[in-house]
Structures are given as C-alpha cells and as structure tokens.
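As structure tokens, the structure follows; a few thoughts come after it.
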Amino acid sequence: MGTQEGWCLLLCLALSGAAETKPHPAEGQWRAVDVVLDCFLAKDGAHRGALASSEDRARASLVLKQVPVLDDGSLEDFTDFQGGTLAQDDPPIIFEASVDLVQIPQAEALLHADCSGKEVTCEISRYFLQMTETTVKTAAWFMANMQVSGGGPSISLVMKTPRVTKNEALWHPTLNLPLSPQGTVRTAVEFQVMTQTQSLSFLLGSSASLDCGFSMAPGLDLISVEWRLQHKGRGQLVYSWTAGQGQAVRKGATLEPAQLGMARDASLTLPGLTIQDEGTYICQITTSLYRAQQIIQLNIQASPKVRLSLANEALLPTLICDIAGYYPLDVVVTWTREELGGSPAQVSGASFSSLRQSVAGTYSISSSLTAEPGSAGATYTCQVTHISLEEPLGASTQVVPPERRTALGVIFASSLFLLALMFLGLQRRQAPTGLGLLQAERWETTSCADTQSSHLHEDRTARVSQPS
C-alpha cells in the first residue's frame, strides 16, 4: 500500500473513531493540518499548456503545510507530515508548500476527498516568468493544478522556491534545486486561483453564476480579470476588467468590482441563459507577477413537453407522441401498454419523425405507434427520459376496441337524438301558453275599446235629446 493510501486510511480511521466515541461540538474550531497529495511532475521537456503523458512525468507528492481547516472534533488524532514516513526504494519528488501568504478555502475538500470516495488529480509543472535572467536564476517557480472528482473544486497554485544558493548540502539531481534535510523541495504559495465546481448545469432562460476566486501574497497587484468562452472550436471574450474598468461583451454579463478587492471574488453572472451561452468558460486572473486560470463547463438544459394524441379511429388506431422544446439532443422515448387488470409492458415498433430545431435552439420530435387495443381496451403511455428531468415524464391515453367505439358512437348519437326531441317538446309546450296570453291581451284591448265607444254614443245621444 502506497504512502498516500496509508495516510488516507489513518485519516479515515481517525474520523470514524472520533465520530463513534464523542459527539460533534456545536461550533467547529479552526486547526492547521498538513494536506498530503499524490501528484505527477511534468518534466521540463513536456509540452506546456497540456497534460503531460506518462513518459513525460515523474511521481511526486505535494505537502501543503499547516493549512487551516474547520475541525469538528474528528481531527484530534490526525498527525502532520513526517519526511521519514515517505522513505521508499523509489521515493517521489516531495514538494513542501507553505500557505502562510495566501488562503486555501477548499482545503477541506482536498483533505477529505479520499475518505469521501473521490479522487484528487494533481499535476505539478515548471512555471516560467517573463523576467530578467538574473532574477530567474535566484529562484524557481512551479504551478500545481488540483481537481477533485465528482463535481468538486479545482485549485491552481503558483509556488516559489527560496533563494537558490550553491552552499546547500543536499541537491536534487534532476531539478537542480536545493533540498531540505528531509529531502524535500521547499516552496511558498504566492498565488492561487480556484473554483468551487468544475461543471454547472442551468435551465434555459435562468441566471447562472460562475464561481472564480483568488488569493495573492502581499506585494502583488491585481492587473486584470478576463472571462472567455470556448465552444465548438470558437473562442470569444465574455467579460474583461482592467485597471478598475469593466466591459461586458456578452449582454447582461456582470462582475462585481467591489468583490475583487474585498473578497477576491471574480465570479461572473450571466442572466437570461440561451443555448449560445453553453460551453467552456475560462476565468483568467493576472497579477503584477503571476497569471493563472480556472476552467468551468457550463451546460444548458431545457425540459421537454410531452403530448399524446390519437391520430385516427381506424381499425388499428395510430398514437402520436409529440416531444417538444428539449435540449440537449439526447432523449429516450419508450412506449408501454397496460390492459385492464394487468401490468405495464414495454412495446416496440414505434417510428420517429425527422428532428426539428427551433430558432431558440431547442429540439422537437414525434414518435408514432400503431395501437392494438385488444378485446377489453388498453392504456398506452409515452414515457420520455431526458437529462433535464429528475424522473421520466409521461402521457397516457386509453384505446378501446372497434366494437366499443361503435357502441359508444351509437350511444352518443342516441343521446343527441333524445336531447333534440326533448328540446322540440319543450318548445311545443311553451307555444300554446304564449298564444293564450296574446289572445287574452287582445280581448282586453277590444273590451276596453268597446266600452269607450259605448260611453261616447250615450253622451252624444244625451246631447241631442236636450231642448234648445
């Protein structure tokens, strides 16, 4: 078993033992511990900017000395790194890195990665400065890139060796650098750039925040912050900040300048995400001496909408399942059939339409299936599985046999006929009543007119009979 595995086993035992024997305190305390990582050292001949191949790298270990981490009581039996514990027939190159000048906020993720079932990928390479030859000869610089698997953080460190002199007793044969009495290469971390997660997924139209933080040694000045997007072989500038001035190339992109100086936070916010925002984002921080970057993958997702319809009422009806508005492209469509009292069974034979893409970039497709209702009818379900869905999305419909459809048609037609008869009968019942009211009204009008005529005749008669 390797040294790093042994250290991890001891740490895991200490964590589990502490958890069983004593309760966790209500509030944790900070404790400085040594974080030991298995790494690879890229040889000087390796191509810069790319991961070195197995032939171009050597085994190495990185010891981050006395890193403050939050202790909940589980680190009581944890011991710091001892140089003699790594003595082997073929010992790795050991880099001791002091973190007194910077902060390592994700040190806990590095410390507990193995015990959490995650892996830490660590590669160390030479870091070259654009400086005078005299300055370069007095020291050496290295960059360590560490990534925690499973969506964990990613950290890049720039390490500087002490001033190189020829009076050192121990000397590394290949690095041409002095060694400590324990046989390690001593360095100090002067600059770090990190992100909390290396990959993010957001829904179409939502707002995304891409995390990017940094820490630098006293005496260094922040020169610029640059966010770039790489997608399908094309690169473009998204946001830049230089000398206190920010410029958003992508509409709506924001970076809080106040956070740069106070919290060393260079996170980028992107509102109203579109398909064009998907890709690999590069956060590059430049100081007066160093430059480092982090890479974040942004994935855009759109959930599908499912609609199931019956295309025709033929002897063997056709079902059409429309899946619309989803992204990315990969989608799985399954059909199931369930008879009354039975269990769902997957059916085959479905066909698919050509793929359609909207102006927004989302996809749509239709799946068709010839249904076999059987003697008692059956329920068909179209089920869609997509990365944007926590669980499959489905739509169901019941298909009845032809004879039941005929019976239902007869019942429906009979119902319409009865309703029509009832409506006509109701109209006929209301018609005489209305006619009687009209006749009564006419009779009253006639009677009133006759009465008035009679009174007028009597009045005229009376006037004629009076003597002159």
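Backbone N, Cα and C define each Cβ position, glycine as well.
Nothing has been swapped: the model has the original residues at all the noted spots.
Bear in mind that the values here come from a model prediction, so they are computed numbers and not experimental data.
Swiss-Prot has this to say about the protein:
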type	residues	note
MUTAGEN	CYS115 to Ala	No effect on cell surface expression of MR1-metabolite antigen complex
DOMAIN	181-297	domain 'Ig-like V-type'
MUTAGEN	GLU226 to Lys	Loss of MR1 expression at the cell surface; when associated with Glu-228; Ser-230 and Ser-293
MUTAGEN	ARG228 to Glu	Loss of MR1 expression at the cell surface; when associated with Glu-226; Ser-230 and Ser-293
MUTAGEN	GLN230 to Ser	Loss of MR1 expression at the cell surface; when associated with Glu-226; Ser-228 and Ser-293
MUTAGEN	ILE282 to Lys	Decreases cell surface expression of MR1-metabolite antigen complex
MUTAGEN	GLN293 to Ser	Loss of MR1 expression at the cell surface; when associated with Glu-226; Ser-228 and Ser-230
DOMAIN	304-394	domain 'Ig-like C1-type'
*asked:* If you average per-residue pLDDT over the domain 'Ig-like C1-type' (304-394), what number do you get?
replied: 93
_Packing count at CYS115 (mutagenesis position) (other Cβ atoms within 10 Å of its Cβ)_ = 16
_Nonlocal residues around GLN293 (mutagenesis position), in sequence order (Cβ under 8 Å, 6 or more apart)_ = SER156, VAL193, ILE282, CYS283, GLN284, ILE285
*Sorry to bug you, but what's the C-alpha spacing from CYS115 (mutagenesis position) to ARG228 (mutagenesis position), rounded to the closest Å?*
35
*Just the number: how many Å between the Cα atoms of GLU226 (mutagenesis position) and CYS115 (mutagenesis position)?*
35
_the domain 'Ig-like C1-type' (304-394): DSSP-derived helix, strand, coil residue counts_ = 0 helix, 49 strand, 42 coil
*Could you give me the DSSP helix, strand and coil counts for the domain 'Ig-like V-type' (181-297)?*
9 helix, 67 strand, 41 coil
*Check each residue in the chain of GLN230 (mutagenesis position) that is at least six apart in sequence and keep those whose C-beta is under 8 Å from its C-beta; list them in sequence order.*
GLY279, THR280, TYR281, ILE282
